[in-house]
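Here the structure is laid out as structure tokens; the discussion comes afterwards.
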Amino acid sequence: MSSSSSWRRAATVMLAAGWTHSSPAGFRLLLLQRAQNQRFLPGAHVFPGGVLDAADSSPDWVRLFAPRHTPPRFGLGPEPPRQPPFPGLSHGDADPAALPDDVALRICAIREAFEEAGVLLLRPRDAAPASQEPSQALSPPAGLAEWRSRVRSDPRCFLQLCAHLDCTPDIWALHDWGGWLTPYGRTIRRFDTTFFLCCLRDIPRVEPDVAEVVGYQWLSPSEATECFLSKEIWLAPPQFYEMRRLENFASLSALYRFCSDRPSEVPEKWLPIILLTSDGTIHLLPGDELYVKDSDFLEKNMSTDKKTEEIVKEGKVLNRVVIHSPYVYEIYMTLPSENKHVYPRNYIVNKRCTAHL
């Protein structure tokens with residue numbers, strides 16, 4: 001059984017920015033390439049994000065948000081319903097003085113976007129309430145490199161940076177999107193990661209952290225899928241799945257409206273259960289007829305002597321990612337959305353690279 005200490009809480013932000021160049025796609029997403037020496041997902045292209053630090057939930061943030069925004073929600077609106085915990089997944093008793101989880105996780109994602117990409121998702125403390133349109137990253141001020149080094153060394157310095165700039169983290173620009181838990185067996189490190197979506201009017205300047213990040217690209221969801229299939233980039237199954245979701249939106253404004261208008265529901269948080277077939281691997285997701293929400297499968301995989309094709313043909317109620325090889329995934333989905341979310345768009349590349357809806 002996984003103890004609470006073996007799961008590291010994390011947050012990631014999918015940055016979707018407007019694209020002014022001539023192109024049929026209306027927005028691009030920031031993907032960072034992780035260095036090969038990283039223990040988790042070496043070489044992968046990922047969204048900015050990282051592990052939650054105690055500094056992200058510090059009550060010291062309250063003074064920075066004051067007087068315009070007051071605890072506990074700081075103007076975020078009603079607290080979203082809580083998802084029942086997975087068996088064996090508990091984060092223990094929270095400090096009663098700490099910020100609410102969804103505030104702290106937003107600060108974490110914003111801090112990591114600065115550390116990894118040099119993007120400042122901040123807004124002036126005296127700014128008017130957020131307008132009903134995509135946000136804008138803060139222009140990098142002088143001396144930012146030194147601050148970035150300090151924040152990387154000590155996350156508590158992010159609060160000091162915000163105070164120095166007389167800004168607050170733009171937590172209102174981050175919309176709930178979903179969450180993923182690392183499946184058993186992929187790595188000794190397992191993460192409970194909350195995904196946020198942030199729409200930006202313009203593409204901000206990016207300066208990758210050369211220690212953890214060796215490159216970056218702004219790609220539309222369809223471009224990212226094509227680059228993955230052509231082996232130009234590698235995406236882990238959660239990132240691939242989210243890219244396919246985002247193909248539902250033709251423009252930044254459509255994506256922003258969806259995020260803004262989506263009612264507060266129990267946020268998705270999915271723990272893939274791995275089914276090992278005789279010739280491949282299937283990541284079973286909640287709702288799939290073979291998915292077993294049982295504590296036994298937190299620490300082991302399922303297996304069968306059947307081939308992948310047999311398993312797929314037998315299924316009727318599906319929510320799964322079939323892994324044929326590192327660069328050939330298939331998404332099978334027959335479920336209606338239970339929480340007003342979108343599911344991966346039907347997008348045919350070739351016979352072996354099809355999202356089945």
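Backbone N, Cα and C define each Cβ position, glycine as well.
In sequence order, Leu32, Pro48, Gly49, Gly50, Pro208, Asp209, Glu212, Val213 are the residues near Glu116 (Mg(2+) binding site), counting only same-chain partners six or more apart with C-beta under 8 A. What Swiss-Prot records for Glu112, Glu116 is Mg(2+) binding site.
Per-residue confidence over the domain 'Nudix hydrolase' (10-242) averages 89 (mean pLDDT, predicted model). Residues or ranges marked as domain 'Nudix hydrolase' in Swiss-Prot (evidence: sequence analysis): 10-242.
Arg34 to Met appears in Swiss-Prot as a published mutagenesis result, with the remark: 2-fold increase in Km for CoA. Reduced affinity for CoA. DSSP assigns Arg34 (mutagenesis position) to a strand segment in the three-state reduction.
The Cβ of Phe40 (mutagenesis position) has 18 other Cβ atoms within 10 Å, all protein chains considered. DSSP assigns Phe40 (mutagenesis position) to coil in the three-state reduction, placing it in neither a helix nor a strand. Quoted from Swiss-Prot for the published mutagenesis Phe40 to Ala: 3- to 4-fold increase in Km for CoA. Reduced affinity for CoA.
Mapped onto three states, the DSSP output places Asp53 (mutagenesis position) in coil. Mutagenesis annotation in Swiss-Prot: Asp53 to Ala, described as No significant effect on Km for CoA; the structure shown retains the original residue.
What Swiss-Prot notes for the published mutagenesis of Arg189 to Ala is this: 4-fold increase in Km for CoA. Reduced affinity for CoA. Taken residue by residue with DSSP, Arg189 (mutagenesis position) is part of neither helix nor strand, so it is coil.
For the recorded positions listed here (Asp53, Glu112), the lowest count of other CB atoms within 10 A around the CB belongs to Asp53. With respect to Cβ neighbours within 10 Å, the mutagenesis positions Arg34, Arg189 differ, and Arg189 shows the lowest count. Closest by Cα distance to Glu112 (Mg(2+) binding site), from the mutagenesis positions Arg34, Phe40, Asp53, Arg189, is Asp53. Rounded to a whole value, the Cα-Cα separation of Arg189 (mutagenesis position) and Phe40 (mutagenesis position) is 7 Å. Rounded to the nearest whole angstrom, the C-alpha distance between Asp53 (mutagenesis position) and Phe40 (mutagenesis position) is 18. Rounded to a whole number, the C-alpha distance linking Arg34 (mutagenesis position) with Phe40 (mutagenesis position) is 9 angstrom.
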